[in-house]
Each structure stands twice: as structure tokens, then as C-alpha cells.
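Quick one: structure below, then a few questions.
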Amino acid sequence: MENMKVLLGLICLMVPLLSLEIDVCTEYPNQIVLFLSVNEIDIRKCPLTPNKMHGDTIIWYKNDSKTPISADRDSRIHQQNEHLWFVPAKVEDSGYYYCIVRNSTYCLKTKVTVTVLENDPGLCYSTQATFPQRLHIAGDGSLVCPYVSYFKDENNELPEVQWYKNCKPLLLDNVSFFGVKDKLLVRNVAEEHRGDYICRMSYTFRGKQYPVTRVIQFITIDENKRDRPVILSPRNETIEADPGSMIQLICNVTGQFSDLVYWKWNGSEIEWNDPFLAEDYQFVEHPSTKRKYTLITTLNISEVKSQFYRYPFICVVKNTNIFESAHVQLIYPVPDFKNYLIGGFIILTATIVCCVCIYKVFKVDIVLWYRDSCSGFLPSKASDGKTYDAYILYPKTLGEGSFSDLDTFVFKLLPEVLEGQFGYKLFIYGRDDYVGEDTIEVTNENVKKSRRLIIILVRDMGGFSWLGQSSEEQIAIYNALIQEGIKIVLLELEKIQDYEKMPDSIQFIKQKHGVICWSGDFQERPQSAKTRFWKNLRYQMPAQRRSPLSKHRLLTLDPVRDTKEKLPAATHLPLG
């Protein structure tokens with residue numbers, strides 16, 4: 001049992017590793033370089049933004065290793081959530097790292113080059129690891145200590161920040177310099193304010209303190225007349241948001257570097273310790289001019305609360321002379337009935353198509369089942385004046401012993417099933433006519449009394465000369481097609497390849513209604529009505545409401561009806 005647990009554990013560990021090798025990730029061609037200071041703790045975020053609503057996960061790898069960086073916090077280099085931790089950074093940590101974002105449908109990765117730097121000789125920092133920031137002369141602005149928001153404690157507070165200039169402590173006199181959290185406010189910027197500013201703090205991790213240092217290259221730029229900032233987004237708009245969802249609102253401004261861009265809600269600025277709202281700042285210098293920047297302040301809403309629908313979120317940009325604003329109003333999502341309608345229409349269409357296909361394939365079985373199951377519940381039909389359900393028209397034998405299979409089918413098998421098992425009433429010439437009756441009168445009278453005309457076809461009947469040339473056939477087909485409008489059913493006892501030799505009327509009937517082919521034998525034994533031939537024939541017959549005469553009635557080839565003498569089944573009156 002213990003060995004089985006070990007084996008299952010190994011399988012669970014191997015499956016994710018194998019899947020990592022199999023997956024092919026799309027790589028973003030970003031040229032991202034991170035400079036870290038040796039022997040300092042550092043935390044860096046993946047440049048790719050995961051979508052937690054889609055189940056995105058982030059995994060870090062070093063170099064080309066297929067093994068993810070450990071999530072064990074005792075490891076000097078480890079991953080916590082989507083962040084990569086160096087506790088502390090060493091020179092040998094330099095190299096490139098892959099950040100991979102994946103879910104069940106896609107995989108993205110980006111390459112991050114990490115360089116761990118030692119301090120330059122005679123300095124308390126490395127000049128390669130500086131972050132340039134610019135302020136206008138004679139204006140007010142602020143220097144922001146970059147990439148330190150990850151060091152907030154459980155109360156969402158940063159450690160105390162100490163400021164230095166050119167490695168010497170900076171005097172915060174509250175006249176020219178003000179220290180506010182991770183920002184250094186500079187009043188009335190002057191040329192002599194140029195230099196390298198260091199923001200330093202101590203961060204405690206697992207009971208041990210580590211230094212955190214950032215170097216800002218403060219560059220002064222000439223005084224210039226301020227241009228009015230332009231808010232590109234939002235534009236006084238509304239956004240649908242689901243309650244409890246996580247969304248981002250972006251304030252995109254084109255203006256000066258010193259323009260302040262921030263969000264307000266319900267008349268107040270966003271508090272730094274708000275449990276649901278957090279701001280993130282970005283700026284990008286315009287390539288066309290060094291005096292204009294794209295300033296982006298992102299408001300991250302971790303959970304949309306009901307009160308957020310009451311008041312708009314206001315994007316504010318201001319400088320010493322100008323104040324601009326635009327708002328975003330959150331609204332509840334409007335139900336999208338379009339998708340439901342499309343889905344319902346597709347389902348309905350698919351259902352109809354399936355039903356039509358099923359009906360076409362099983363049409364005969366469905367109709368017969370309906371007749372057998374529901375005929376007793378339907379109201380009785382008014383009499384149509386017909387006596388017979390079908391008149392059987394077949395080639396007459398030329399002498400005794402000829403066409404014995406045909407006679408067996410006509411006088412034995414056909415009545416046995418249709419009359420004996422299903423109660424149909426057939427008129428068969430040679431069985432139901434009386435001695436001495438005129439053929440023309442018998443045919444004319446009984447075709448009119450029949451609901452169907454069943455024509456039986458066989459091969460080798462002298463080019464089918466019997467069809468349409470004798471008086472009986474002519475009268476029967478004429479009455480069925482022209483005078484009475486009776487439905488005609490063609491039965492092939494043998495496969496007939498060439499219908500061109502047949503009369504046009506037969507060709508027309510075959511083309512319009514098709515033909516039913518016999519597939520059984522001619523043994524004189526009880527027939528099963530469940531074969532395809534008998535089902536197709538019953539389908540062409542009228543709906544039967546009478547009970548069958550006998551489900552196992554066997555007919556002889558010389559039937560006697562009532563007390564009158566009938567003609568022998570194998571001998572018939574000559575036609576015409």
C-alpha cells in the first residue's frame with residue numbers, strides 16, 4: 001500500500017513536467033533587462049499580466065531549464081504568486097529568466113534578462129542601475145522610488161524610506177524637499193537639484209532584515225510653457241461590470257511629465273490602503289518630442305461592490321495651471337438575449353433537421369407504428385363507398401404449371417399477409433370473380449370499388465406486352481390514373497433492369513411513386529409481416545381499422561368463395 005502511494009506521487013509529479021515539455025508557448029519578443037543590486041532583496045513581477053478569471057497561472061524558469069523555480073520560501077530564489085524573489089541577489093544569479101503564463105487554451109512566455117551589479121568603486125550604488133526621472137526647472141514635481149510597492153507589509157504599508165543624494169543623506173527641510181511614503185516632492189526645481197538620488201529601506205523576511213535600494217537619476221529640463229494635457233480615455237462613458245468581478249479602469253493622458261494623473265471616487269482621492277481600489281502609475285516618453293509623455297494611471301478594482309455603481313470614477317489630471325477630468329460610470333450588465341436567441345435557433349434548427357432525417361429514414365416504421373397504436377383512438381371515417389382495399393393486377397398464366405412462383409405469390413402469400421394478418425380486403429381476378437362474368441365489366445366495376453391498384457411485374461413477359469394491351473389492363477390503369485384517381489402500387493417479383501419497353505403509364509408511375517421489390521422466397525409457409533417488403537407494401541396501403549381475419553390464415557391456390565364456383569387459380573379467361 002505504501003509503495004502504491006509513492007508510485008502515485010511520482011506520477012502526479014511527472015505529469016505536469018511532461019505537459020510543460022509538450023506545450024508550445026508563444027514567446028513575446030520583449031527586450032526586458034532588470035538590474036539588481038548585489039546582496040539586496042528584490043522582488044520583480046512578471047511583465048505578462050495574467051487573467052485570473054480565465055484560470056491563468058504564472059511559472060518562472062531560469063535559463064533553458066525545464067524545471068520551474070521553486071516555490072519554497074526557504075530557497076534563496078523562489079516564486080511567490082506571480083512574483084520572482086531574490087533573497088538576497090547574488091552575482092551568479094545573472095542570466096535570463098522565462099516568465100510563462102498559461103491556462104487550458106494558451107501559453108505565453110517572455111524572456112527577462114537579469115543583471116546583478118556590484119557598486120561602482122567609490123560609490124554606494126552602480127551607475128548602470130539608475131532610473132532616470134525628469135522635472136522642469138521652476139516647477140514642482142516628485143521623484144518616485146520605483147518597484148518598491150511589493151515590499152508592503154500585511155497592513156499595506158511600506159517600510160520607512162530614507163533619501164540620499166550622491167550617497168549623502170538628503171535633508172528633508174519641507175521647503176524644497178518633502179518625503180511622502182515612496183515619493184520625494186521637489187518644490188521649485190532648480191539646476192542644482194540635478195544628481196543621483198537614492199531611496200533606501202529595510203525589509204524583513206522570515207525574521208531577517210535585507211536592504212532595498214533604488215537609484216534615481218534626477219534630470220532637470222528647461223522651463224517651458226505648459227501645454228494643456230489631453231485625456232484620451234476615459235471619455236465620460238459607462239462600462240458594464242458584473243458585481244463581484246475584477247476590472248481595471250485606465251486613465252490615459254498625453255501631457256507633461258510633471259502632470260499629476262490620479263483617480264477620485266465619491267469626491268475623494270483613492271486611499272493607499274483601500275481594500276478594493278489600488279492605483280498603478282506608468283509613463284512613456286513620446287518618440288516625436290521629449291517634452292510630451294503618455295501618462296497612464298490604472299485603477300485596479302479587485303472586487304466590484306454595490307456602492308461602486310452609485311458614483312462615477314473620475315480621472316483627474318492637473319498641473320500648476322490646469323485641471324482636467326473625465327469620468328467612468330459603472331452599470332449593471334444588460335442581459336444579452338441575442339446569444340440566447342441564436343443558441344435557441346441553432347438548437348431548434350438542429351432538432352428539426354434531426355427529426356426530418358429520422359423521419360426520412362424511419363418514415364415507414366413510424367407511419368405503421370402510428371396506425372397500429374393510434375387507430376383505435378381516432379374517430380371513424382365516413383364511408384368512401386369502396387368495397388376492396390386493393391385490386392391485384394398481374395400477368396395471366398399461359399397454361400398449367402407456368403409461372404408457379406407468380407401464382408404462389410398472388411393467391412397464397414399476398415392474401416395470407418394482407419388479408420389474414422391485417423384484415424385488408426383484396427380483389428384478385430381468378431379468385432373473386434364468378435364463372436361466366438365478363439372480364440371487362442368485372443375489371444371496370446371492381447377497380448372502381450378499390451382504394452389501391454397493385455400491379456405485379458415480372459421479367460420475361462414477352463416484352464411486357466401484357467401491360468396496356470389487354471382490355472383488363474387498359475381498363476384498370478385508365479380507371480386508376482384518369483377516372484378514379486386511385487393510387488397505384490408497383491411490385492417487382494424479379495429485378496427488372498429495362499423499363500423502356502414498358503408502356504409510358506408504367507414508366508410514369510415508377511418515376512413518381514417508385515417500385516417495391518420482392519426479396520423473399522416463394523415457399524408455401526407463413527410469412528413474417530416484419531420484413532421490409534411487407535412494411536413498404538403496408539405503408540402504401542390505406543390505413544386499416546378492421547381486425548384481421550386470421551393472423552395465421554393459409555390460402556390454397558384454388559380458393560372457394562361462398563357457395564359459388566370460382567375459376568381455377570391457374571387458368572384465366574383470355575383477355576379481350
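Every residue gets a Cβ built from N, Cα and C, even glycine.
In case it helps, Swiss-Prot gives these features for our protein:
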DOMAIN    25-115  domain 'Ig-like C2-type 1'
MUTAGEN   Arg134 to His  No effect on interaction with IL1RN
MUTAGEN   Arg134 to Lys  No effect on interaction with IL1RN
MUTAGEN   Arg134 to Asp  Results in impaired interaction with IL1RN
MUTAGEN   Arg134 to Glu  Results in impaired interaction with IL1RN
DOMAIN    229-329  domain 'Ig-like C2-type 3'
DOMAIN    386-541  domain 'TIR'
ACT_SITE  Glu473  active site
Using DSSP, break the domain 'Ig-like C2-type 1' (25-115) down into helix, strand and coil residues and give each count.
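Going by DSSP assignments, the domain 'Ig-like C2-type 1' (25-115) contains 6 helix, 47 strand, 38 coil.
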Using a Cβ cut-off under 8 Å and a sequence separation of 6 or more, which residues in the same chain sit near Arg134 (mutagenesis position)?
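When sequence neighbours closer than 6 are ignored, Arg134 (mutagenesis position) has Phe218, Ile219, Thr220, Ile221, Phe257 within Cβ distance under 8 Å.
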DSSP says what for the domain 'Ig-like C2-type 3' (229-329): how many helix, strand, coil residues?
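Helix/strand/coil tally for the domain 'Ig-like C2-type 3' (229-329): 4 helix, 56 strand, 41 coil.
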Which three-state DSSP class does Arg134 (mutagenesis position) fall into?
strand
